[in-house]
Amino acid sequence: MKIGAQVWRALAKSCLLCATLGCLHFPGSRGGKPDFFETKAVNGSLVKSRPVRSVAEAPAPIDCELSTWSSWTACDPCQKKRYRHTYLLRPSQFYGELCDLSDKEVEDCVTNQPCRSQVRCEGFVCAQTGRCVNRRLLCNGDNDCGDQSDEANCRRIYKNCQREMEQYWAIDRLASGINLFTNTFEGPVLDHRYYAGGCSPHYILDTNFRKPYNVESYTPQTKCEYEFTLTEYESYSDFERLVIEKKTHMFNFTSGFKVDGVMDLGIKVESNEGKNYVTRTKRFAHTQSKFLHARSVLEVAHYKLKSRSLMLHYEFLQRVKSLPLEYSYGEYRDLLRDFGTHFITEAVLGGIYEYTLIMNKDAMEQGDYTLSHVTACAGGSFGIGGMVYKVYVKVGVSAKKCSDIMKEINERNKRSTMVEDLVVLVRGGTSEDITALAYKELPTPELMEAWGDAVKYNPAIIKIKAEPLYELVTATDFAYSSTVKQNLKKALEEFQSEVSSCRCAPCRGNGVPVLKGSRCECICPGGFQGTACEVTYRKDIPIDGKWSCWSDWSACSGGHKTRHRQCNNPAPHKGGSPCSGPASETLNC
């Protein structure tokens, strides 16, 4: 069933009419200053001139389209159910008709086939969760089953732990599955509240922690220096390729969905922080603005998971046990939606503070400044690189000039300066400390110290090493584990294709398309609005190329298979940048 088309389209027409009449409000990134002034060709920089709004017609609505229903599976002998599903062919966009939320169907059935789903348990079978635990864990005061059945009908409780101990910081988040296609944490897949009777204390900062059974190590890091790495980018294209895309990209796995090495955990592009970052920085695409990116990483702990005999969370355990043995994408897709695509095997916990100074090239040249001067002075203001005086001398800039640069940065919201924007991104710590840093002109030692103290007790997961979720399906817990594992791997391949934003139609003005469920949205750069980012004051904006979706893999030939994609979603025009990355991939087979 499709819903809400008339409402969406009426809203689209009213928004377009409102834009035509000039009643839309575009909030600027600087206090009170609109960010949608026309781009004049004065060395390519953004120069404020009399605005003329573009009223380009919004693209036609695109209706959501689902595939036809698959055939019903055979009746599953253990679940006594059969299944069918549909999948997304085309997402809705630009106020097109939405798809019915139901993309699978299940119905009861009868079969004479025997069910052999039980794994033999030599210990105690938990009443509700079905977990198998050692009998020595009964009546020990811990909820080893996850349903308290191991503590029921006890004449006496023999506690292993005689005193209360704390949970490791962020331990529940580390036990969650993670969707690496969207950089989001999902439901719990591991039980980090299970201790197998272990009660060895682990002291960190005078706090006594209890180590979960699944955890191999949780090592505190004692280095507490706030060192900044400052990097200069002479163009937006370099900044986008080396900074933005690394933060917001969707992982593109080629084979096996393995993650090689420890990697930075990016941000969710449709989150508030992701939208703010993309909107404000993309505003300066195809200008001659210069970028100074500063980054400080504070590590507070390193985490490592055991490599075998893991205790799964009972919710995940039951969901996997309820999967049909005959492959049905709809059921396996729901598991991936609810529990993610991967689980974390190693992690770095801590905080990241970073800011980006966006500088007007013409104003810098008029003031006889270089980006190196700004880098030295911004770093010197925080004491980076030793004595501030030595920093000034080393780069050949006077203390007065550095003072003027800092004044330009601090007064950018009050008057026109060579600083076009200061974009801050903070991860880790409490909301109060994050807010204080995010709205400060530049970080002070006092603010950084307060934030660092908060990060110790509220760390974010900033780097991870991960394995595909199907690696948790082992013969220890599941009958027919090899069949379920292969089904889950196949579903992961289909899921990657179905959730990719390459399915979305191009947004105008270099907007970023985001696929949310079965609907695409455009995240617009500053200076653009509308459902497709079609409303703007700017003219003749170069359009950067974006990739289409990958083709299916070819048949295996000569020990190799290939797939291809095209730079046509959209193709670059008006001097826009070409797509980065390969147009084809080849794998051994």
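Please read every residue number as a count from 1 along the shown chain.
Cβ coordinates are placed from backbone N, Cα and C, and glycine is handled just like the others.
One natural variant catalogued in Swiss-Prot, Ser14 to Trp, is accompanied by this note: In strain: Mae/Stm.
Swiss-Prot gives this note for the natural variant Ala19 to Thr: In strain: MSM/Ms.
Record note (Swiss-Prot) on the natural variant Ala60 to Glu: In strain: Mae/Stm. Neighbours of Ala60 (variant position), defined as other CB atoms within 10 A of its CB across all chains, total 11. Ala60 (variant position) falls within neither a helix nor a strand when secondary structure is assigned with DSSP, and so counts as coil.
Annotation of the natural variant Gln118 to Arg in Swiss-Prot: In strain: MSM/Ms. When secondary structure is read from DSSP and collapsed to three states, Gln118 (variant position) falls in the coil class. If you take the C-beta of Gln118 (variant position) and look for same-chain residues 6 or more apart in sequence within under 8 angstroms, you find Ala479.
Taken together, the residues of the domain 'LDL-receptor class A' (120-155) have an average pLDDT of 93. What Swiss-Prot records for 120-155 is domain 'LDL-receptor class A'.
What Swiss-Prot records for Leu137, Asn140, Asp142, Asp144, Asp150, Glu151 is Ca(2+) binding site, and it gives similarity to another entry as the kind of evidence. Neighbour list (Glu151 (Ca(2+) binding site), Cβ cut-off 8 Å, at least 6 residues apart, same chain): Leu138, Cys139, Asn140, Gly141, Asp142, Asn143, Cys145, Ile157.
Residues or ranges marked as domain 'MACPF' by Swiss-Prot on the basis of sequence analysis: 157-503.
Mapped onto three states, the DSSP output places Asn160 (variant position) in coil. The annotation that Swiss-Prot gives for the naturally occurring variant Asn160 to Lys reads: In strain: Mae/Stm.
Swiss-Prot lists 404-534 with the feature domain 'EGF-like'. Helix, strand and coil counts under DSSP for the domain 'EGF-like' (404-534) come to 56 helix, 30 strand, 45 coil.
Looking at Swiss-Prot, you'll find the natural variant Glu449 to Lys noted as follows: In strain: Mae/Stm and MSM/Ms. In sequence order, Tyr226 are the residues near Glu449 (variant position), counting only same-chain partners six or more apart with C-beta under 8 A.
Sequence-distant contacts of Ser497 (variant position), defined by Cβ-Cβ distance under 8 angstroms and a gap of at least six in the same chain, are Cys549, Trp550. What Swiss-Prot notes for the natural variant Ser497 to Arg is this: In strain: Mae/Stm and MSM/Ms.
What Swiss-Prot says about the natural variant Arg503 to His is this: In strain: Mae/Stm and MSM/Ms. For Arg503 (variant position), the same-chain residues lying six or more positions away in sequence with a CB closer than 8 A to its CB are Leu88, Arg90, Pro91, Leu515, Cys520, Cys549.
Within 10 Å of the C-beta of Asn569 (variant position) we count 19 further C-beta atoms, all protein chains included. Among the natural variants in Swiss-Prot is Asn569 to Ser, noted as: In strain: MSM/Ms.
Taking the C-alpha atom of Asn569 (variant position) as reference, the shortest distance to any of the recorded positions Ala60, Leu137, Asp144, Asp150, Asn160 belongs to Ala60.
Of all the recorded positions listed here (Asn140, Asn160), the one with the fewest other CB atoms within 10 A of its own CB is Asn160. Between the binding-site residues Asp142, Asp144, the minimum number of other C-beta atoms within 10 Å of a residue's C-beta occurs at Asp142.
Comparing Asp144 (Ca(2+) binding site) with Asn160 (variant position), their Cα atoms are 13 Å apart once rounded. Fewest Cβ neighbours within 10 Å among the binding-site residues Leu137, Asp150: this applies to Leu137. Each residue contributes its Cα atom, and for Ala60 (variant position) and Asn160 (variant position) these two points are 67 Å apart.
Other than Leu137, Asn140, Asp142, Asp144, Asp150, Glu151, the residues of this chain whose Cβ falls within 8 Å of the Cβ centroid of the Ca(2+) site are, in sequence order, Val133, Leu138, Cys139, Gly141, Asn143, Cys145, Gly197.
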